[in-house]
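Over in Swiss-Prot, the protein carries these features:
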- His16, His18, His204, Asp285: Zn(2+) binding site (BINDING)
- Ile69 to Thr: In aah1-2; impairs AAH1 degradation during postdiauxic growth and leads to weak interaction with SAF1 (MUTAGEN)
- Asn72 to Lys: In aah1-3; impairs AAH1 degradation during postdiauxic growth and leads to weak interaction with SAF1 (MUTAGEN)
- Glu207: active site, proton donor (ACT_SITE)
- Asp219 to Gly: In aah1-4; impairs AAH1 degradation during postdiauxic growth and leads to weak interaction with SAF1 (MUTAGEN)
- Glu237 to Val: In aah1-6; impairs AAH1 degradation during postdiauxic growth and leads to weak interaction with SAF1 (MUTAGEN)
- Asp286: substrate binding site (BINDING)
- Lys329 to Glu: In aah1-7; impairs AAH1 degradation during postdiauxic growth (MUTAGEN)
Amino acid sequence: MVSVEFLQELPKCEHHLHLEGTLEPDLLFPLAKRNDIILPEGFPKSVEELNEKYKKFRDLQDFLDYYYIGTNVLISEQDFFDLAWAYFKKVHKQGLVHAEVFYDPQSHTSRGISIETVTKGFQRACDKAFSEFGITSKLIMCLLRHIEPEECLKTIEEATPFIKDGTISALGLDSAEKPFPPHLFVECYGKAASLNKDLKLTAHAGEEGPAQFVSDALDLLQVTRIDHGINSQYDEELLDRLSRDQTMLTICPLSNVKLQVVQSVSELPLQKFLDRDVPFSLNSDDPAYFGGYILDVYTQVSKDFPHWDHETWGRIAKNAIKGSWCDDKRKNGLLSRVDEVVTKYSH
């Protein structure tokens, strides 16, 4: 098994991180107080109680119920900045070099908070992460799939200035997967893509939904990346396609265990994806709720796949860099750093 020191030093990219999912209990309660938010009856009353609840979710919906309550404490641009900045401070110490992060404006606009407030707060934190830590980042605006597509089209309208000027680098699709297949959002994706030819497209698919949802996201939504995608393992033709096109899956091992998608990280088809040359990155998803940030994810995977050597981990890190949406100069610099770290620890 490789050392934690090696995993920490390995340059890491994160592509599946919900900023609202980094809301730790020790920030949630102070923000509730700052903004005079009364948490619902029956909600845990202390950091300790809430941490206990986060240790055991029944399924995706049980988690989402808590997740959406948590978002209610975020009101001002400063709140959104504080949230994202807390994330960047943590992951900087863990060897993160590039982050492409999700946010859910509809969780906030539905409460009367403007998309400008949310986006500007998060973007300020991204700017500071670059100036202070050298971390490059991109914002991915997600549509909530449990919201009517007509409402999602309105969200895209509201976000138009940020899509056109590149503040929003990509469009994503999240929330409860099974009842809301990709075909419902064809018009939304087409509309967003028409606003900026450089807008990247991704979608959550194949987590609780079938492999067919992955194929549909590729065919109908024209995405070039799949978030989760682990159920692709059951479709041999799809695996061939993902390998041929080098379509990256953004896999979230701790999340998959916490939400009972699998019982342990060792059950994930990571070795199969490596063997089939299907590129993937390892990510923390909603780390405040799922018990670990990026280095915790890498460390747990290394325990469950102890036969992976330095070269294998170097390959995983390189696939994450190659699948990122940063420019070639940045990619080449990071790829060289991976080689340096692998060489350092292999001798």
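Numbers run from 1 along the shown chain.
Just so it is clear, glycine is given a Cβ too, placed from its N, Cα and C backbone atoms.
At each noted position, the model has the original residue.
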Listed recorded positions (Glu207, Asp219, Asp285), ranked by Cβ neighbours within 10 Å, top entry: Asp285
Spatially closest candidate among His16, His204, Asp285, the listed binding-site residues, to Asn72 (mutagenesis position) (Cα to Cα): Asp285
Near-site residues: Zn(2+), ref His16, His18, His204, Asp285, CB cutoff 8 A to centroid: Leu17, Gly21, Phe102, Asp174, Asp227, His228, Thr250, Cys252, Ser255, Asn283, Asp286
Recorded positions (Glu237, Asp286), the one with most neighbouring Cβ atoms at 10 Å: Asp286
Of the recorded positions listed as Ile69, Asp286, Lys329, the one whose CA lies nearest the CA of His18 (Zn(2+) binding site): Asp286
From recorded positions Asp219, Asp286, Lys329, the one whose Cα lies nearest His16 (Zn(2+) binding site): Asp286
Other CB atoms within 10 A, centred on His16 (Zn(2+) binding site): 27
Neighbour tally for Lys329 (mutagenesis position), based on other Cβ positions within 10 Å of its Cβ: 8
Among His18, Ile69, Asn72, His204, the one of these recorded positions whose Cβ has the fewest neighbouring Cβ atoms within 10 Å: Ile69
Euclidean distance between Cα atoms of Lys329 (mutagenesis position) and Glu207 (active site, proton donor), Å: 33
Residue from His204, Asp219, Asp286 whose C-alpha is spatially nearest that of Glu237 (mutagenesis position), among the recorded positions: Asp219
Candidate nearest Asp219 (mutagenesis position) in space, where candidates are the binding-site residues His204, Asp285, Asp286 and distance is Cα-Cα: His204
Rounded Cα separation (Å) that holds between Asp286 (substrate binding site) and Lys329 (mutagenesis position): 30
